[in-house]
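Q: Got these off Swiss-Prot a minute ago, pasting:
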{"type": "ACT_SITE", "residues": "HIS148", "note": "active site, proton acceptor"}
{"type": "BINDING", "residues": "ALA19, ASP110, HIS148", "note": "NAD(+) binding site"}
{"type": "BINDING", "residues": "GLY292, SER293, LEU330, ARG373, LYS390, GLY401, GLU405", "note": "3'cADPR binding site"}
{"type": "DOMAIN", "residues": "1-287", "note": "domain 'Deacetylase sirtuin-type'"}
{"type": "MUTAGEN", "residues": "SER293 to Ala", "note": "No change in NADase activity"}
{"type": "MUTAGEN", "residues": "LEU361 to Ala", "note": "Slower NADase activation by 3'cADPR"}
{"type": "MUTAGEN", "residues": "ARG373 to Ala", "note": "Loss of NADase activity, not activated by 3'cADPR"}
{"type": "MUTAGEN", "residues": "LYS390 to Ala", "note": "Slower NADase activation by 3'cADPR"}
{"type": "MUTAGEN", "residues": "GLU405 to Ala", "note": "Loss of NADase activity, not activated by 3'cADPR"}
Amino acid sequence: MDKKVLIKRFSEAIEKGNAAIFAGAGLSMSQGYVSWPELLNDPATEIGLDSKKETDLVTLAQYYKNENGGSRGILNQILMDNFGEELEISENHRILASLPIETYWTTNYDHLIEKSIREAYKNPQVKKNYTQLATTNPNVDTIVYKMHGDIDDVSSTVITRDDYEKYDDDSYALFKETLKGDLLTKTFLFLGFSFTDPNLERILSDIRWVLRENQRPHYCIMRKILKENFVDSEDFFDQERYNYELTKRRLQINDLSRFSINVVEVDDYSEITDILKSIRKKYLRKTIFISGSAVDYTPFTSESKGLKFVEKLAYRLSESGYRIVSGYGLGIGNSIVSGVLKQRRNLRKNNIQDVLSLRPLPLDMPHEWRRYRENIIAESGISIFVFGNKLESGEIVTADGMIEEFELSVQNENIVVPIGFTKGASKVLFDKIQENFSDYFDDSLKSKFQALEKLDTEGEVDKKVEQIVSLINSIQED
């Protein structure tokens, strides 16, 4: 599957509020936690086996438990030794936590997912056993389902065949039914997952049996089988084993398609980070930050005509499916709200929370303004600048706050679109982009951008609004 398709489809799922993540061991290994073969290396050696040669590691853990008189005490200690330490979260965790993803499933015992969510100033609810499934915290932002338990309750973790068989009990079956429900109603992205978990395989089979070809599409990112991984210390390349693993991967990808899981293969794990960044960028570009302030509405001949332009712009952006965030700038804030409200009213929808976010600056706390601006802009992927003037000592001057918002937008990797014909700071910023256009836009968009420099007559306001929307839509296709 082409990664551009994955980026497009999963960002759309986030926008619709039905995206979910399924995290396997690979998501944590980059930070220093061990893989299953590494975890069971010493136990396997003790009972005369080699964890690197075993594919059924659940049974290997069961064998070790059996050889220790049916006690899993030593296994519990091995888990504590390997997962008890709190490690730093990865960039991938941070990217995911920054997105409005409300559901995580994981087989990992560590705390990296919930830790990253808290660092993003969100409140996760962790459900690590079946007794917690029926309760939901009303103030929760994200639910993290830990279907194999948590290192803080090591004796309840799932690692042996005995533990997996508990999922056939009525109590543990609730976890399976909850996951089935999410797989039916949400779009999952599987990360760091090998698809060797017997519970998940049975759940996917149950869904496939019921829905047949009507299953919901899901996505997975896997690293390619690379030749360099089959070269030993003496530079001997094991062609036979390499070909075997290639064939096995091809068959696995084909098998996953039965469950409507589409696989994207990458050459290097760093590409996963790039894909997640692209997903975030694609999602954020559906949210537009409108920066502006005005006491003078030149080139318009009256304040009402200038405000009408802002209202029409907000209306058309909302109508085109964009969410708007604004600091409720001086002289334009009401018009932004009015434009969005009118568009929603035409759709017979009164709720505007999902399409408009207002974050006025605390006027009595100027020392906090930069942080407020950073937080507002971080919600968006495109910044539009209109007008940009204010009164200072009785004179109309350029709004320096808009210049700062431009700089913060660039820092946030936003696409920046100053509407040059509205003068003030917007014209200053428009000229700045003109000087080094390729630093901000693809050259193919130059004519569309330059069309925003002048307003010949007030009668062409509707035309200018359409030109702005057309430029924004073209950016989405980039």
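Just so it is clear, glycine is given a Cβ too, placed from its N, Cα and C backbone atoms.
Nope, none of those substitutions made it into this model, it's the original residues.
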Q: With Cβ-Cβ distance below 8 Å and at least 6 positions apart along the chain, what are the contacts of LEU361 (mutagenesis position)? List them in sequence order.
A: GLY327, TYR328, TRP369, TYR372, ARG373
Q: Taking DSSP three-state, what's ALA19 (NAD(+) binding site) in: helix, strand or coil?
A: strand
Q: Using DSSP and collapsing to three states, where does LEU330 (3'cADPR binding site) fall: helix, strand or coil?
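A: Coil, per DSSP.
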Q: Take the C-alpha atoms of GLY401 (3'cADPR binding site) and ASP110 (NAD(+) binding site) and report the distance between them in angstrom, rounded.
A: 43
Q: Same-chain residues six or more away whose CB lies under 8 A from the CB of LEU330 (3'cADPR binding site)?
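A: Expected: SER293, ALA294, VAL295, LYS390.
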Q: Roughly how many angstrom lie between the C-alpha atoms of GLU405 (mutagenesis position) and GLY292 (3'cADPR binding site)?
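A: The separation of the Cα atoms works out to 10 Å.
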Q: Please report how many Å separate the Cα atom of ALA19 (NAD(+) binding site) from that of the residue listed as 'active site, proton acceptor', as a whole number.
A: 21
Q: What number of additional C-beta atoms lies within 10 angstroms of the C-beta atom of SER293 (mutagenesis position)?
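A: I get 21 for this one.
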Q: Can you grab the distance from GLY292 (3'cADPR binding site) over to ASP110 (NAD(+) binding site)? Cα atoms, rounded to a whole Å.
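A: Counting only the Cα atoms, the answer is 45 Å.
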Q: Max Cα distance spanning ALA19, ASP110, HIS148 (NAD(+) binders), Å?
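A: Taking every pair among ALA19, ASP110, HIS148, the longest Cα gap is 22 Å.
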